[in-house]
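Taken from Swiss-Prot as is:
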- Asp223: active site, nucleophile (ACT_SITE)
- Glu264: active site, proton donor/acceptor (ACT_SITE)
- Asp58, His96, Arg221, Leu222, Asp223, Glu264, His326, Asp327, Lys434: sucrose 6(F)-phosphate binding site (BINDING)
- Arg152 to Ala: 28-fold decrease in catalytic activity in the synthesis direction, but only slight decrease in affinity for beta-D-fructose 6-phosphate. Gains some activity on fructose, glycerol, and D-glycerate (MUTAGEN)
- Lys364 to Ser: 65-fold decrease in catalytic activity in the synthesis direction, and 3-fold decrease in affinity for beta-D-fructose 6-phosphate. Gains some activity on fructose, glycerol, and D-glycerate (MUTAGEN)
- Tyr377 to His: 50-fold decrease in catalytic activity in the synthesis direction, but only slight decrease in affinity for beta-D-fructose 6-phosphate (MUTAGEN)
- Lys434 to Arg: 6-fold decrease in catalytic activity in the synthesis direction, and 5-fold decrease in affinity for beta-D-fructose 6-phosphate. Gains some activity on fructose and D-glycerate (MUTAGEN)
- Lys434 to Ala: 400-fold decrease in catalytic activity in the synthesis direction, and 17-fold decrease in affinity for beta-D-fructose 6-phosphate. Gains some activity on fructose and glycerol (MUTAGEN)
Amino acid sequence: MTHAGMKASLPNRVMLNAYPDSIDGDLAGTVRMLQRPEFTDAFGLFYVLPSIFNSDLDRGFSIIDYDLNSDLASAEDLAALDELGIMLKFDMVLNHLSVGSPQFQDLLKHGDDSAFRDFFIDWNEFWEGEGELHADGHVVPSPEHLDRLFMRKPGLPILQVRFPDGSDRFYWNTFYQRVETIDGERSYLGQMDLNAESPRVWTFYRETFEKLARYGAKIVRLDAFAYLHKAVGDTNFFNTPGTWDHLDRLRTISEENGLVLLPEIHGEYGTKIHEELSDRDYPVYDFFFPGLVIDAIDSASNTHLLRWIDEIIERDIATVNMLGCHDGIPVIDLKGGPTGQGLLPDATIEAMISRLLERGGRVKNLYGADGTKVSYYQVNATFFSALGESDARLRLARAIQLFVPGTPQVWYLDLFAGANDVEAADRAGADGHKEINRTNLSAADVEAGLARPIVLDQLEMIRLRNASPAFDGRFEVVPTDDTRLQLRWQNGSTVALLDADLATERFTITHEHDGHTEILGYD
């Protein structure tokens with residue numbers, strides 16, 4: 001892979017997305033599903049979420065180490081996927097590791113004598129001289145620094161831990177944490193931020209890339225990469241040029257291992273971070289697309305969606321798009337922010353959020369340093385429920401996704417038209433909003449799903465998108481009025497055309513290949 005080839009190296013095939021245990025309890029269950037005749041030629045990629053590795057929180061995103069979780073996956077499973085011709089996408093959680101990682105456990109055991117003393121970020125050392133000491137011993141950064149901090153939870157992002165000498169230390173902890181005292185002994189759970197100024201961290205990154213490549217990875221999603229670079233005086237989210245410097249360094253390592261990097265970042269459209277990523281030859285995770293599809297179907301208008309499609313073409317943006325995913329439906333991404341126009345007006349976004357909540361969704365917000373809400377972030381719901389649990393709407397949304405330029409990623413629960421699992425979200429407690437869209441399916445659920453027209457129709461369209469050479473050709477938007485959507489692909493004599501009526505939610509797909517014309521009608 002050349003330095004200029006990251007976007008060009010992104011595979012143009014349909015990608016399944018699931019946890020290793022989403023189907024019948026383990027990765028072998030997904031392999032069995034993909035070996036069924038209904039799935040022949042359907043998927044060329046599989047994004048396996050990080051609970052395939054050893055982890056302890058956040059369903060995989062709190063990594064202990066990158067060895068395979070033997071309860072859920074095996075080398076034989078990976079070999080079987082390779083035999084099916086399915087390339088793999090894995091996560092590398094750049095910003096943090098679990099408290100349970102060997103590195104943090106060594107720090108807790110040996111304290112200042114640990115070889116990993118600088119592997120994580122000592123909060124007080126980082127902010128030394130830049131704030132005041134709180135009564136409990138941690139530094140409270142001065143207001144000009146606090147105003148720049150981007151928070152994922154209320155309060156300061158710190159975890160207080162006790163060293164062997166009895167001293168309490170404070171470590172940067174952007175995401176989850178929990179401290180318990182049982183019989184006088186402290187226990188910790190948390191996702192601890194890594195110190196990207198430490199050479200040991202970069203050795204760890206290199207070793208991890210090499211391991212993922214050995215597993216058969218083609219794409220590596222860089223989870224939470226925008227939080228990695230931290231410097232006094234800068235925001236802790238996508239500060240520049242430090243973030244770009246880190247990303248370029250990671251790119252060099254990835255290219256040595258034949259890997260395509262997919263940086264994961266949620267940011268307002270108006271910040272134009274997606275443009276910068278694309279201009280630097282990185283694929284873009286299209287977090288704009290889900291909300292734009294909902295808007296197009298709810299409003300029966302192509303206006304906002306076509307504006308984004310036009311930008312993809314004009315700026316040569318290589319995307320990975322999705323409807324649903326393991327996370328929520330992004331909404332902050334659609335905003336313009338203080339620097340520019342959004343893909344949707346704020347009032348339209350607020351109205352969409354209200355509709356999704358009326359349809360059973362849950363809201364995730366972002367917070368300031370004082371614990372107050374500063375922005376909505378995402379709505380947690382299955383995409384089927386977000387569309388009002390209408391088969392016709394989900395079928396139309398899938399067709400639009402498969403015809404829009406980009407690598408289409410398909411959440412397993414959307415494929416099976418899964419509804420909001422409100423009971424699971426309630427059982428999971430205050431932070432359980434994401435469980436609404438993570439229902440595991442048994443082999444019997446898969447069997448029953450494959451008897452439903454909405455599932456079979458999606459698979460029919462997915463097979464066409466994955467296998468037809470038309471989608472390796474030239475794309476165009478056919479001019480129509482704003483209630484229709486015509487998207488056309490042509491590669492030589494092979495043509496695929498989507499003709500959708502957004503008002504009636506009916507559409508046809510016409511496919512011409514080797515002198516034969518096939519028309520798929522859905523109404």
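Glycine is treated like the rest: Cβ placed from N, Cα and C.
Overlay of Swiss-Prot annotations on the structure.
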{"residue": "Asp58", "record": "sucrose 6(F)-phosphate binding site", "Cβ neighbours (10 Å)": "19"}
{"residue": "Arg152", "record": "mutagenesis position", "Cβ neighbours (10 Å)": "18"}
{"residue": "Arg221", "record": "sucrose 6(F)-phosphate binding site", "Cβ neighbours (10 Å)": "23"}
{"residue": "Asp223", "record": "active site, nucleophile", "Cβ neighbours (10 Å)": "21"}
{"residue": "Glu264", "record": "active site, proton donor/acceptor", "Cβ neighbours (10 Å)": "18"}
{"residue": "His326", "record": "sucrose 6(F)-phosphate binding site", "Cβ neighbours (10 Å)": "22"}
{"residue": "Tyr377", "record": "mutagenesis position", "Cβ neighbours (10 Å)": "20"}
{"residue": "Lys434", "record": "mutagenesis position", "Cβ neighbours (10 Å)": "19"}
If I take the Cα of Asp58 (sucrose 6(F)-phosphate binding site) as reference, which of the recorded positions Arg152, Asp223, Glu264, Tyr377, Lys434 has the closest Cα? Lys434
Taking DSSP three-state, what's Asp223 (active site, nucleophile) in: helix, strand or coil? strand
Cα nearest the residue listed as 'active site, proton donor/acceptor' among recorded positions (Arg152, Arg221, His326, Tyr377, Lys434) -> Arg221
Kindly assign Tyr377 (mutagenesis position) to one of the three DSSP-derived states: helix, strand or coil. strand
Please report how many Å separate the Cα atom of Tyr377 (mutagenesis position) from that of His326 (sucrose 6(F)-phosphate binding site), as a whole number. 15
How big is the Cα-to-Cα gap, in Å, between His326 (sucrose 6(F)-phosphate binding site) and Lys434 (mutagenesis position)? 7
Can you tell me which of the recorded positions Arg152, Arg221, Asp223 is spatially closest to Lys434 (mutagenesis position)? Compare CA atoms only. Arg152
